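Peer 1: Straight from Swiss-Prot, here's the annotation block:
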- Ser57 to Ala: Abolishes the catalytic activity (MUTAGEN)
- Ser57: active site, nucleophile (ACT_SITE)
- Lys60 to Ala, His, Gln, Arg or Ser: Abolishes the catalytic activity (MUTAGEN)
- Lys60: active site, proton acceptor (ACT_SITE)
- Asp106 to Ala: Leads to improved solubility and thermostability (MUTAGEN)
- Tyr127 to Ala: Abolishes the catalytic activity (MUTAGEN)
- Tyr170: active site, proton acceptor (ACT_SITE)
- Trp344 to Ala: Decreases the catalytic activity (MUTAGEN)
Amino acid sequence: MDTTFQAAIDTGKINGAVVCATDAQGHFVYNKATGERTLLSGEKQPQQLDDVLYLASATKLITTIAALQCVEDGLLSLDGDLSSIAPELAAKYVLTGFTDDESPLDDPPARPITLKMLLTHSSGTSYHFLDPSIAKWRAQYANPENEKPRLVEEMFTYPLSFQPGTGWMYGPGLDWAGRVVERVTGGTLMEFMQKRIFDPLGITDSQFYPVTREDLRARLVDLNPSDPGALGSAVIGGGGEMNLRGRGAFGGHGLFLTGLDFVKILRSLLANDGMLLKPAAVDNMFQQHLGPEAAASHRAALASPLGPFFRVGTDPETKVGYGLGGLLTLEDVDGWYGERTLTWGGGLTLTWFIDRKNNLCGVGAIQAVLPVDGDLMADLKQTFRHDIYRKYSAWKGQQ
């Protein structure tokens, strides 16, 4: 990992990296910051472990925890109808195609959307950039791009890609779940996360886009001459339009946090210490939650050209499903992930995992240089995923 990361720094492909990993007991701890970051002024500083990182889709895990806390509070249920809480979701039809004159064809939803569907990407809500039909509909009917920033329900106005519960496609389900949390709690998603997730773990340095706290901006990796708006462009591969166009908390992609703090959340789930959720609720996160139809659709997505992105480092031969919070391995991988390891990431540059069977969790955040070399980022993330197990194994051999 060290030599591979340094080689990428030396060739100018990345600026640095932050890696944090631990076992449940905190006996094995590996925290390392490599390289340097550039300040908005152009000045360079060594990468620090407490630098504030853009989580992008790694936000989804934290939003999942918040939603499950609302389930524990009796405010929501995993399989309940969300129509009264999110009528905008209930009003969505399923896009089935277009007529010869390009008018959309759609069917009414056969069943209500549930929280579990939102958390597992089986609700039918898809990102437009992953579904050509939704992209086509959006180009014709969605709100003009240059209007004022939008809330979740204003940005994701497009129809469903498939009948709720019958398919799988990556999408804004966690953004909707975050709004559902806000509506049942009567506050902002950030307020709820701070009180119920961050405060119990001693986390004080987090904010949804835009980061306005000056103490955080001083440590914000993504505030630099290449990204003066701190959109997280180097994490998501350029642009940053979703942050720029959004207003309010987007539970699918909007959080900024340090690597040290993110691994606190991973460790709490790994240890199942009751700090965030009751043990049974954490156990439930590490179960396959896709029904037969959605699981078949998930397998098709994994075999598609987008499959490498959706597999987050697992081999095509490895049996996987989808838990509450990320991809779930359904079998052991020799020398690496144990069965029921939960894993996902953020953009092109960040990845995390929780392996309860082998008692290890970690996050690796590569600080890319624009334009982002996606293939190299995939290789570097994979180096982290495997080398951290080698380091853990070597440590255990010395105990």
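A Cβ is built for glycine as well, from the same backbone N, Cα and C atoms used for every other residue.
Those substitutions? Not in this structure, it's all original residues.
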Peer 1: To the nearest whole angstrom, what is the C-alpha distance linking Asp106 (mutagenesis position) and Tyr127 (mutagenesis position)?
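Peer 2: Distance (Cα to Cα, whole Å): 18 Å.
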Peer 1: Please list, in sequence order, the residues in the chain of Lys60 (mutagenesis position) that are at least six apart in sequence and whose C-beta is under 8 Å away from its C-beta.
Peer 2: Leu174, Gly251, Gly252, His253, Gly325, Gly326, Trp344
Peer 1: For Ser57 (mutagenesis position), just count the other CB atoms lying within 10 A of its CB, please.
Peer 2: 19
Peer 1: Quick one: pull the CA-CA distance for Tyr127 (mutagenesis position) versus Tyr170 (active site, proton acceptor), whole Å only.
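Peer 2: The Cα atom of Tyr127 (mutagenesis position) is 7 Å away from the Cα atom of Tyr170 (active site, proton acceptor).
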Peer 1: Measuring Cα to Cα, how many angstrom lie between Tyr170 (active site, proton acceptor) and Ser57 (mutagenesis position)?
Peer 2: 11
Peer 1: For Tyr127 (mutagenesis position), what is the tally of other C-beta atoms lying within 10 angstroms of its C-beta?
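Peer 2: Taking every protein chain into account, the count is 19.
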Peer 1: Tally every other Cβ atom lying within 10 Å of the Cβ atom of Asp106 (mutagenesis position).
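Peer 2: I get 16 for this one.
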